[in-house]
Every structure is written in structure tokens, then in C-alpha cells.
Amino acid sequence: MTNMRKSHPLIKIVNHSFIDLPAPSNISAWWNFGSLLGVCLGLQILTGLFLAMHYTADTTTAFSSVTHICRDVNYGWLIRYMHANGASMFFIFLYFHIGRGIYYGSYSFMDTWNIGVLLLFAVMATAFMGYVLPWGQMSFWGATVITNLLSAIPYIGPTLVEWIWGGFSVDKATWTRFFAFHFILPCIITAMVMIHLLFLHETGSNNPSGMNSDSDKIPFHPYYTIKDILGVLFMMITLVSLVMFSPDLLGDPDNYTPANPLNTPPHIKPEWYFLFAYAILRSIPNKLGGVLALVFSILILVLFPILHSSKQRSMSFRPLSQCLMWMLVANLLVLTWIGGQPVEHPFITIGQVASVTYFFTILILMPSTALMENKLLKW
């Protein structure tokens, strides 16, 4: 009798993806973030579903319904803060996952990489719409400012903004459609994750050396399942500690004030995980230029396979490229800090310098350094 996991049509798929999957024997903890993102997605869908049971997407009752969830629903505060801080964890892991892909040259798997970039856009859209839902001051003004950026699109811009708003300002129609999209997008993300994995399993995983590892593979289970479980445990300890001890650490105090269209907050800013892109947007005085820079700051990831000029895939044995990689990380941290500061001197100048450095490092410094390394190695 054949083993059921190898013969059953459905279980066979799971077996080939998570049990008998040949994996490189030398992948490090940097490869844990894929599974952690999967756990985060499941957690977000689950907590989001329970929140949706009590939330009302109406401008008059949205803020009260969130208060009701925290005060009156059994463990509602826990579900709400797990969902809010779970989003932060999601983005931390997402950025680590992308960073690992850049460092070890995983972008060479172009299909997997491009689906990943689309996934990033989908997750960012979902997070933005989720931030808008509690109908606090920052929710309302964040929605107004970010949707209003589309008015920079020539000719169709103003009409497009009013179409998204469902009126002449952010109001009930906007809230209802944002809630609908926030609810459906995670399902689309789940489908995209499956395509992401499908493409990945066509080629097999990359490894820290960047070399072909077909001659040295081990089964995914039990070696990497146990390693992933350890990662999940660390993640849950961090998330639960954050939720229990300081749930509002990553939030904005302005969002505890009900939305008021007549009163603008002194400093409108998005959640911390969008601050780097927000800083790039603000660093350009022209509206259309700012919007293009904002989009391109994420879309630039698509260019990594094209810009790769080194004869080696990974940065493991390329010290000069490693220096540039960490310079890029430091630059992104500076941009994140600047995005949270008011628009005044010296923050404006620092933001502009950091924005130029960001694009200059990726488009010019990294490819030219890789070519120089080839020369030094006489390749």
C-alpha cells in the first residue's frame, strides 16, 4: 500500500511543498522569514475576521465600534491590538525578507521576485486601507492626503480622486469601499502567495553561497519545519510582549481622537512602515514628481535583476557590495526617521539628501561596484 501523503491528490501537493521538498542544507535563519510571513498572514486574516464581526464601516459609528470592541467584547482589546501590531510585525518580516533577497541575489528567480513585488504593493494597499478604518484623526487625514495624491495624474487625476472618494470628500462612501477592499485583499494576497511559492518550487531555494545546491539537498521536514517553529515561537513572544506591555508603542496618539474634517492635525504622517516612502514623497517640491518618486521607490525593486552586474550571485564574498548594502539599510532608517519629523529645516535637507542617496546607491553605486569587484577578481 502506497503512503497516503504520496498518493492522495490533495495531500500530495502539501507533501511536495512542505514535507518532501528538497531544500539546500546550508540555508540560514534569514530564510525563516517566508514562513513567518505566512503565519503573520494567517494571524491577520483570523484576527481581522473577528474584528469585522463587531466593526461597522460607517462614519457615525466606526470610532464607537472600535471603542466597543476594546471595552465590551470578550478579549476584544487583545484581538484589536494583535491585529494592529501584527501588521507591524508583518512589515518588519517583509522588509527583512526583501533585504535577504537583495543581499543573497534571490532576485535572479525573476518570476518569484516580480510576484513578490506585486505582493508588496498589495500588502501596502491593504495596510493603508486598514489604517483608515478606525475613523480617528490620523485615519481621516491620512486617507484624505494619500488619496488626494492621485489628483497629480495629468488630465484624469481630479476625476479619479472623486471616483475613489465616492463624492467630493472622504466620507461614508469612501469608508464602506475601503472596508470592502480591506476585507477582500488578504484573500487575493493568499492566492498570490500560492503563486509565489509555485514559482519558487519550480527553481528551488537559493542559499547563502549563491551557488547551485542540487548536489546537496535535504528534506524540508523535519529539518526546516523545526527551524521554522522556533522562528514562530520567537515571533509570538515578541508580538504578545508588545501587545501586553505597550500596545500603542507603534501607533499614533492622534488616532484616539475622533475624525474631525474641520481640524487638521499639526503633523499628518502614516504608520511607521510607510515613513521611508513618505519621506521620499515629501522631499520633492513638485506634486507629480513626488508621487512618481514614491511609486518608483518601491517599483525600483523590479530593476534589481536587470541591474545585477556581478559574476557572483550572492554578496557573501563581495565586501564592497556588502558595505553598500548596509549603507542602503542605514539610508532607509534615516528616511524612516525623517518621515516622522515636521517639514522644517534641517529635516527637509536631510530628507532630500537621503532620497537622492537611496536612488543613487541602487541605480549607480551598486552595479558599478559589482563591475569593479569583477575587475579586481580578474573576471
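The backbone N, Cα and C atoms fix where each Cβ goes, glycine too.
Heads up, this one's the original sequence, none of the swaps are in it.
DSSP classifies His182 (heme b b562 binding site) as helix under the three-state reduction. The heme b b562 binding site annotation in Swiss-Prot covers His83, His182 and rests on similarity to another entry.
Feature annotation from Swiss-Prot assigns heme b b566 binding site to His97, His196; the stated evidence is similarity to another entry. Around His97 (heme b b566 binding site), the same-chain residues at least 6 positions away in sequence with a Cβ under 8 Å from its Cβ are Phe33, Gly34, Leu37.
For the natural variant Trp175 to Leu, the note given by Swiss-Prot reads: In strain: Isolate JLP 16556. In sequence order, Ala57, Asp58, Thr59, Ala62, Val132, Leu133, Trp135 are the residues near Trp175 (variant position), counting only same-chain partners six or more apart with C-beta under 8 A.
Cys187 to Phe appears in Swiss-Prot as a known natural variant, with the remark: In strain: Isolate JLP 16556. Every protein chain shown contributes to the tally, and the Cβ of Cys187 (variant position) ends up with 10 other Cβ atoms within 10 Å. DSSP assigns Cys187 (variant position) to a helical segment in the three-state reduction.
In the three-state DSSP assignment, the secondary structure recorded for His201 (ubiquinone binding site) is helix. All protein chains included, His201 (ubiquinone binding site) registers 14 other Cβ atoms within 10 Å of its own Cβ. Per Swiss-Prot, ubiquinone binding site is recorded for His201.
Just so you know, the Cβ of Val240 (variant position) picks up 13 other Cβ atoms within 10 Å once every protein chain is counted. Among the natural variants in Swiss-Prot is Val240 to Met, noted as: In strain: Isolate JLP 16556.
Annotation for His83 (heme b b562 binding site): spatial neighbours Gln44, Thr47, Gly48, Leu51, criterion Cβ-Cβ under 8 Å with sequence separation of six or more. Within 10 Å of the Cα of His201 (ubiquinone binding site), not one of the recorded positions from the list His182, Cys187, Val240 places its own Cα.
The Cβ of His196 (heme b b566 binding site) lies under 8 Å from the Cβ of Thr112, Ile115, Gly116, Leu119, each of these being in the same chain and 6 or more residues away along the sequence. For His182 (heme b b562 binding site), other Cβ atoms within 10 Å of its Cβ number 21.
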